[in-house]
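For Tyr34, Tyr169, Gln173, Asp176, the entry in Swiss-Prot reads L-tyrosine binding site. In Swiss-Prot, the entry for mutagenesis His48 to Ala states: Does not affect the second step of the reaction. The structure shown retains the original residue. Under mutagenesis, Swiss-Prot gives Asp194 to Ala with this note: Destabilizes the transition state for the first step of the reaction, but does not affect the transition state for the second step. What Swiss-Prot says about the mutagenesis result for Thr224 to Ala is this: Is not toxic in itself. Enhances the toxicity; when associated with A-152. The ATP binding site annotation in Swiss-Prot covers Lys233, and the record cites similarity to another entry as its basis. Where Swiss-Prot documents Leu322 to Pro as a mutagenesis experiment, the accompanying text is: 50-fold decrease in charging of tRNA(Tyr) with tyrosine. Swiss-Prot documents Phe323 to Ala as a published mutagenesis change and attaches the note 90-fold decrease in charging of tRNA(Tyr) with tyrosine, without effect on the first step of the reaction. Listed in Swiss-Prot is the mutagenesis experiment Phe323 to Leu, annotated as follows: 67-fold decrease in charging of tRNA(Tyr) with tyrosine, without effect on the first step of the reaction. Quoted from Swiss-Prot, the note on the mutagenesis of Ser324 to Ala is: 2-fold increase in charging of tRNA(Tyr) with tyrosine. A mutagenesis experiment is reported in Swiss-Prot for this position, Phe339 to Leu, and the note states: Has no effect on charging of tRNA(Tyr) with tyrosine. Here Swiss-Prot flags 352-419 as domain 'S4 RNA-binding'. Where Swiss-Prot documents Lys411 to Asn as a mutagenesis experiment, the accompanying text is: Decreases the binding of tRNA(Tyr), without affecting the formation of Tyr-AMP. Abolishes the toxicity; when associated with A-152.
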Amino acid sequence: MDLLAELQWRGLVNQTTDEDGLRKLLNEERVTLYCGFDPTADSLHIGHLATILTMRRFQQAGHRPIALVGGATGLIGDPSGKKSERTLNAKETVEAWSARIKEQLGRFLDFEADGNPAKIKNNYDWIGPLDVITFLRDVGKHFSVNYMMAKESVQSRIETGISFTEFSYMMLQAYDFLRLYETEGCRLQIGGSDQWGNITAGLELIRKTKGEARAFGLTIPLVTKADGTKFGKTESGTIWLDKEKTSPYEFYQFWINTDDRDVIRYLKYFTFLSKEEIEALEQELREAPEKRAAQKTLAEEVTKLVHGEEALRQAIRISEALFSGDIANLTAAEIEQGFKDVPSFVHEGGDVPLVELLVSAGISPSKRQAREDIQNGAIYVNGERLQDVGAILTAEHRLEGRFTVIRRGKKKYYLIRYA
């Protein structure tokens, strides 16, 4: 199947401006395309992943992707999908975030590809020096207020109010498309479904300034979850692509906990497995859902894509250790990663009675309860059940000399650190 047909099979096409024309172009020519990423935080998150990987699919099919970091548009704020005005971030902050995002995007695209190397650009390079008179004459002149008011991103904010700053955002994004069309021969812009209005504004600007130009837009659907909760969020917050903000273990766990109703769709969106491989996993899901083979494959493929083979191996080791209780064989780095979000307590001093530590660390509310917990077999130290109320924790109980992992009951973990 051709590229557009594959994207449609994967469910990655929400809207296109001219499907037949785009298919013909993609089948006949090497197309330069772009997608923009505004730096609204110091990292991209998994909500960006479907779009990033779609760019990679285009490159693998022989086309040339440009990742555009919104160093300028990030200073303005996109109203699309937002119910209220964004807080304006400082220029220095946006610059720092832009650099981080540029580095992250670089992991997914091939900048050395023979014939179609990817590029990364920053729209501050051309919007920053643009003076207001030139902008109003060369760009603003081509947009009627009526046209802009009809856009969903503006319509949805009429009641609550929208500043002129955010109102003008679509013109800046339209100018990006025109600029890349002129300087890079860029014929296609892709983006999330909320970007349809901004993309079509760019096509309109190209049409008005260049005549009947052949440029196209394609949007990718919003990733949803069958249970109605927001994709990419957990109880502990957003799932980021930066391993310092979301550890590879947490990242792996997010995917392995995917609902049966979502997992095949996510395999199509987020992996490069073939149609045959995904259909085989779909059949296995129907026949033996308890094996969770589709979820394991999804977690492994996406973690490897984002964090690499070694991080995937660590994530699997941590997961298996927590499941089996074999915590003693984890490295210090793996313990830090696997227990990053559990309650922790710093013990200052040497050997300590287990009962005393359980109370001081807040694991058991009183010494009486601590003794009961131990006698009832509810306390595990480094994966081993301890039922001796007189037990003393010594240097032997310190993993890598730095940690003791205590579990109370089936799932309540605590990390003891030593000063």
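A Cβ is built for glycine as well, from the same backbone N, Cα and C atoms used for every other residue.
Original residues throughout; no substitutions modelled.
Positions of the features from Swiss-Prot, shown on the structure.
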residue : record                  : Cβ neighbours (10 Å)
Tyr34   : L-tyrosine binding site : 24
His48   : mutagenesis position    : 19
Gln173  : L-tyrosine binding site : 27
Asp176  : L-tyrosine binding site : 25
Asp194  : mutagenesis position    : 17
Thr224  : mutagenesis position    : 12
Lys233  : ATP binding site        : 15
Phe323  : mutagenesis position    : 8
Ser324  : mutagenesis position    : 10
Phe339  : mutagenesis position    : 20
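Residue density at Lys411 (mutagenesis position): 7 other Cβ atoms are found within 10 A of its Cβ, drawing on all protein chains shown.
Shown for the domain 'S4 RNA-binding' (352-419): DSSP residue counts in helix, strand and coil, namely 19 helix, 23 strand, 26 coil.
When the Cα of Tyr34 (L-tyrosine binding site) is compared against those of the recorded positions Asp194, Lys233, Phe339, Lys411, the shortest separation belongs to Asp194. Max Cα-Cα distance over the annotated L-tyrosine binders (Tyr34, Tyr169, Gln173, Asp176) is 18 Å. Ranking the recorded positions Tyr169, Leu322 by how many Cβ atoms sit within 10 Å of each one's Cβ puts Tyr169 at the top. For Lys411 (mutagenesis position) paired with Asp194 (mutagenesis position), the C-alpha to C-alpha distance reads 40 Å. When the Cα atoms are compared, Asp176 (L-tyrosine binding site) and Ser324 (mutagenesis position) turn out to be 53 Å apart.
Rounded to a whole number, the distance between the Cα atoms of Lys233 (ATP binding site) and Thr224 (mutagenesis position) is 11 Å. In this structure the alpha carbons, written CA, of Asp194 (mutagenesis position) and Phe339 (mutagenesis position) are 37 Å apart.
Cα of Phe339 (mutagenesis position) to Cα of Leu322 (mutagenesis position): a span of 10 Å.
Rounded to the nearest whole angstrom, the C-alpha distance between Tyr169 (L-tyrosine binding site) and His48 (mutagenesis position) is 20.
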